[in-house]
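To start, the structure itself, in structure tokens.
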Amino acid sequence: MSWKLTKKLKETHLASAIGLNSGGSSFTRGLKNSTLSSTSSRKSSDEKSRKSSEDKRSPQSTVVQPGLLQVTIIEARNLKLPSGHVPANYGVSIDNSLLAPPLSNGSGHARSRSHAWWLPYIVVEFDKNEILVDALNTASLENPCWDYQATFDVSRYSKLSLNIYLRSSSSRSRNGMGNDAFLGGIKLSPSFIVNKLTDEWVPLHGGSGELRVQMLYKPNQSTPLTIDAFELLKVVGKGSFGKVMQVRKRDTSRIYALKTMKKAHIVSRSEVDHTLAERTVLAQVNNPFIVPLKFSFQSPGKLYLVLAFVNGGELFHHLQREGCFDTYRAKFYIAELLVALECLHEFNVIYRDLKPENILLDYTGHIALCDFGLCKLNMAKTDRTNTFCGTPEYLAPELLLGHGYTKVVDWWTLGVLLYEMITGLPPFYDENINEMYRKILQDPLRFPDNIDEKAKDLLSGLLTRAPEKRLGSGGAQEIKNHPFFDDIDWKKLCAKKIQPPFKPSVESAIDTSNFDSEFTSEIPMDSVVADSHLSETVQQRFANWSYQRPTTIDTSDDINTIAPGSVIR
């Protein structure tokens, strides 16, 4: 779900929907230009395929009830400044409204904080829920102190990440990238033993020094959620069905994205199945590069989805501003997206709507795939579907031809997206939709002169028109094995141990500067829905919407089994 709730082609039966021979309609994308062909270099190896199968073994698991994870970031010691980094000037001010609010010190009293903007800050992330905490004005650059306590809602298992940064003398560059230096980070696997306090010094990876962290898990009263559990902060997106608001959960102070949808509008547009599919996918999937569902609930007139608030901006926003990305940056995003799509395919889900508007960046620059309204569920490897949906410039040839399509359709759109990142436009883009469809089906794939040879070969494989010959038709591992990804350590990538090539300028969890002011300037409110006279039968279709599930604890870290409470380095 792009926060804009962008409009896409509604799913209909393909035979009556394409109309390639009818009068062309004009379609404007915004900023970009390019075209497509086949051939693939498939570096498949029996050893890698076998290893991939072993990596997907069912992990050990334990069940834990929803609860609260209390994290206290105390201090760090022996940090070192990267060579060549110019730190921010002592005493430079920052808008206090952007800083994390004072939290309880454990006894119920608010802690007064004097922030030092020029000292290292820490980004704490649990299940894609991120907070930024500035150091106290009582410490040094090498030995900063935060003495900060945060409480996270636990709705499923997730690792806890803590990354330390230091602002530079120019914190925000002209391209919107944060120039802040990475000083090191850790990743912890929390213990979910009730009321057991862990307190340890943990060595940083990617830097020098250690960080002291305390964790305590407490069960939570599982009372039904309502809109009253949230403080409405900002509107960050709108659509025909409703809107998306930035909210603060009152009991934990965590920031979320609350998507509200009017039942009557969903029913009148025959979108019930799509809406239920989105919630189903979000509830099932646990992947570091997919926006997680925290809760869902409903009222007689509305449906509500509570998701992690990812505020680094849409990839579309960054791509539009910069025109295109360098090859490494594009590779990094495509690699993380590949892992996300592979996860969906293992759940027998086809995504079908991959595009820059549906990809968000988090605080640190990792991607988060969102908007699952066009997903197709229960699609085994060889299953085919014939429905027509997606966004025009990303549609695969087999979809346009009405031949039916499989999961392999997602690899075509991955290729289109990579091409767009590198060149600035989708390969067959045209303002006339019907002419664009013709190009997708008939035109050769052409490349600008400056494209990397390995990237060309990968794109030729992904953009092969015959789906059975397309790179990835044998599974995601085929794509991972391509020479374009030779310098990617997939295990480190999945563990988010590779520093992103770009870090958005984000000041805090409530910063909305990467969102359209058209939305953020609007007063947030949960509008009253007039009596829609929905029948009991219609209401029954939403009977299982509300979601606050027990969590299955996955004690595996990619390949290796990690005991709960251990440090992941």
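Each Cβ is built from the backbone N, Cα and C atoms, and glycine gets one as well.
Swiss-Prot lists Val236, Gly237, Lys238, Gly239, Ser240, Phe241, Gly242, Lys243, Val244, Lys259 with the feature ATP binding site. Its own atom aside, the Cβ of Lys238 (ATP binding site) has 17 Cβ atoms within 10 angstroms in the protein chains shown.
Model confidence over the domain 'C2' (45-202) stands at 73, taken as the mean pLDDT rounded to a whole number. Look at Swiss-Prot and you will find 45-202 tagged as domain 'C2', backed by sequence analysis.
Look at Swiss-Prot and you will find 230-485 tagged as domain 'Protein kinase', backed by sequence analysis.
Per Swiss-Prot, the feature domain 'AGC-kinase C-terminal' maps to 486-557.
Look at Thr387 (mutagenesis position): DSSP puts it in a strand. What Swiss-Prot says about the mutagenesis result for Thr387 to Asp or Glu is this: No activity.
In Swiss-Prot, the entry for mutagenesis Thr387 to Ala states: Sterile and no growth under stressed conditions. The structure shown retains the original residue.
Cβ environment of Ser527 (mutagenesis position): no same-chain residue six or more positions apart lies under 8 Å away. Secondary structure from DSSP puts Ser527 (mutagenesis position) in coil. What Swiss-Prot says about the mutagenesis result for Ser527 to Asp is this: Function compromised.
Swiss-Prot documents Ser527 to Ala as a published mutagenesis change and attaches the note Sterile and no growth under stressed conditions.
For the mutagenesis result Ser546 to Asp, the note given in Swiss-Prot is Function compromised. Within 10 Å of the C-beta of Ser546 (mutagenesis position) we count 15 further C-beta atoms, all protein chains included. DSSP assigns Ser546 (mutagenesis position) to coil in the three-state reduction, outside any helix or strand.
Among the mutagenesis experiments that Swiss-Prot reports, Ser546 to Ala is described with the note: Fertile and no growth defects.
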Message = Using a 10 Å radius around its CB, how many other CB atoms surround Val236 (ATP binding site)?
response = 23
Key: Val236 (ATP binding site) - helix vs strand vs coil (DSSP)   = strand
Ask   = According to DSSP, how is the domain 'AGC-kinase C-terminal' (486-557) divided among helix, strand and coil residues?
value = 14 helix, 8 strand, 50 coil
Note = Excluding its own, the Cβ atoms lying within 10 Å of the Cβ of Thr387 (mutagenesis position) add up to 16
Ask   = Taking the Cβ of Gly242 (ATP binding site) as centre, how many other Cβ atoms lie within 10 Å?
value = 24
